[in-house]
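> As listed in Swiss-Prot for this protein:
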- 254-286: domain 'WW' (DOMAIN)
- 365-533: domain 'PID 1' (DOMAIN)
- 538-700: domain 'PID 2' (DOMAIN)
- C655 to F: Abolishes interaction with APP and impairs the function in DNA repair (MUTAGEN)
Amino acid sequence: MSVPSSLSQSAINANSHGGPALSFPFPLHAAHNQLLNAKLQATAVVPKDLRSAMGEGSVPEPGPANAKWLKEGQNQLRRAATAHRDQNRNVTLTLAEEASQEAETAPLGPKGLMHLYSELELSAHNAANRGLHGSALIINTQGLGPDEGEEKAAGEVEEEDEDEEEEDEEEEDLSSPQGLPEPLENVEVPSGPQVLTDGPREHSKSASLLFGMRNSAASDEDSSWATLSQGSPSYGSPEDTDSFWNPNAFETDSDLPAGWMRVQDTSGTYYWHIPTGTTQWEPPGRASPSQGNSPQEESQLTWTGFAHQEGFEEGEFWKDEPSEEAPMELGLKDPEEGTLPFSAQSLSPEPVPQEEENLPQRNANPGIKCFAVRSLGWVEMTEEELAPGRSSVAVNNCIRQLSYHKNNLHDPMSGGWGEGKDLLLQLEDETLKLVEPQNQTLLHAQPIVSIRVWGVGRDSGRERDFAYVARDKLTQMLKCHVFRCEAPAKNIATSLHEICSKIMSERRNARCLVNGLSLDHSKLVDVPFQVEFPAPKNELVQKFQVYYLGNVPVAKPVGVDVINGALESVLSSSSREQWTPSHVSVAPATLTILHQQTEAVLGECRVRFLSFLAVGRDVHTFAFIMAAGPASFCCHMFWCEPNAASLSEAVQAACMLRYQKCLDARSQTSTSCLPAPPAESVARRVGWTVRRGVQSLWGSLKPKRLGSQTP
């Protein structure tokens, strides 16, 4: 609606509820520069208050609050007049605007300032009425007098000149900081009576701020507004009248899904999905267009990646984790909307009742898991793309490429099984199978252990895309096969994960079983329970062929006389035929006496309990004393051929080694409180006994050698 350039005196009197008539001491139609001339300003007398300046001396004094408000307005007018500025301008303009205003030296014509003085007149009347009655001003613009009609006609002529001024001022507003109010250019008054309420404002604002003042920072959306059109150079707010956008450029209809907006610009009307930034020509409720028909590319493709976990030996596994990009899916009722050119096609075969009848037959075997899928094709991959840290990005690129491809699904060059028709993906035992649902024809069988990588699409609208990478049997080429699933693809990934866990468990059990069967059964005969023991060390065992003379109890654990007495008693009481041919096995821990023919154990003695050993008076005799119990000792006697030197040395070495082990074990434990006997004493005692026996042996042999050498 056109704005009146001035208001009639009768309308002002009607609004002031019968108050006194207002008169102005200065001409309203005079030139602005004439009123603001430096000479006139020097000789002019500033009125004391706003009412005296407006010619209302008879009006009673207003209240304290109104007086303060009027005083602030008066100060602003005085500062504006002193600075030679437009009094209808807001005093809070930036320094850049002040500099641009001072640079304009050409005076404005009186015709260009008529509208500004009319606004000042309107502001003054409103301020006077507010101070008198303390109520809101009601302006009736219906009944205009002849004076108002003339001024209105003049104002309409002036609007053409003001349009050019508004364009210049808008360019200044673009360069000025946000948050500063724009200058008053137009006062818009409704056609009917309207109450202009005074909200909470600062008292320092002038009266011109009460009408039509626009804030350039009205909202966060306007302050950072950027046009979405490809060819639009405008950076202004959509509220600007000269902006590239019209007021109805953005529409959110109730028939659109949540998150969608209808946008209108010079390129036409298209639909914008706010969370993802995707745009399309067709409404989102209809069949989605291909990417080539979209006015602009997707602004962002979100990829959160797959969780790389330990898989089986021949491949990797990605576990589907909760996506952090969940807010990006807001507003998409159907994840397939606005994504694929074939999304409107049904993935279930027709008719539906027949499909439901076939489901029990498909899942008749509980060990088989079926999933309705559609092959999107395959993409060749390299070993470098499957490297750790790069495989997830490579597979996601394959999913994007095959999901957005522009070729027809029925194109045989797409490389998909079933020529783009519905298929059944079956997980049976350890095999992934692709079966035609109609005649149950097997199209492809892939061993699960040969799958290198599999994953689920994580982009917005890609929750039903499943892909796996395996090597082709014929070409030995790595191929990434992508499928569009009827249900969320994470169900397939979970099932594959369970199968892989089962395969790994079976392999571990089989490996343990093979390791157990590889053992020598002859060594496990005497073991009551098959338990894994540490592998024993192979100890050196020496065997000697002797005659076992038997064992007799003795009174003392040590002494050569004890051994000689036992040997003499046995030799005198028995003959050679009564002696038992035997084998003596000498080990570092045990001395074992076995029968030569029957291999029966005649005696087994622990080396740790051996107390004394010696060679008898006859070099063929050897004996040692063992502790059979507390204060109980036994002497074992042998007849050796050709002599007892080798057997005595072997038993002595076993005693030395065993005693050294006992010393090492006692030094590591602190529980024992008994002092360890010196090693020299034991070694000296055993060595002295053996040395004495050897000396006696050599002494018996020496006379024979000397006698043999004499002629």
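Our numbering is plain: 1 for the first residue shown, then up by one each step along the chain.
Placement of Cβ uses the backbone N, Cα and C atoms for every residue, glycine included.
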> Give me the count of other Cβ atoms within 10 A of the Cβ belonging to C655 (mutagenesis position).
22
> Pop the mean pLDDT for the domain 'PID 1' (365-533) in here, whole number is fine.
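It averages 79.
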> Treating G and I as helix alongside H, and B as strand alongside E, what does DSSP give for the domain 'WW' (254-286) in helix, strand and coil?
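Output for the domain 'WW' (254-286) reads 0 helix, 14 strand, 19 coil.
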> Which secondary structure state does DSSP assign to C655 (mutagenesis position), in the simple three-class scheme?
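DSSP assigns C655 (mutagenesis position) to helix.
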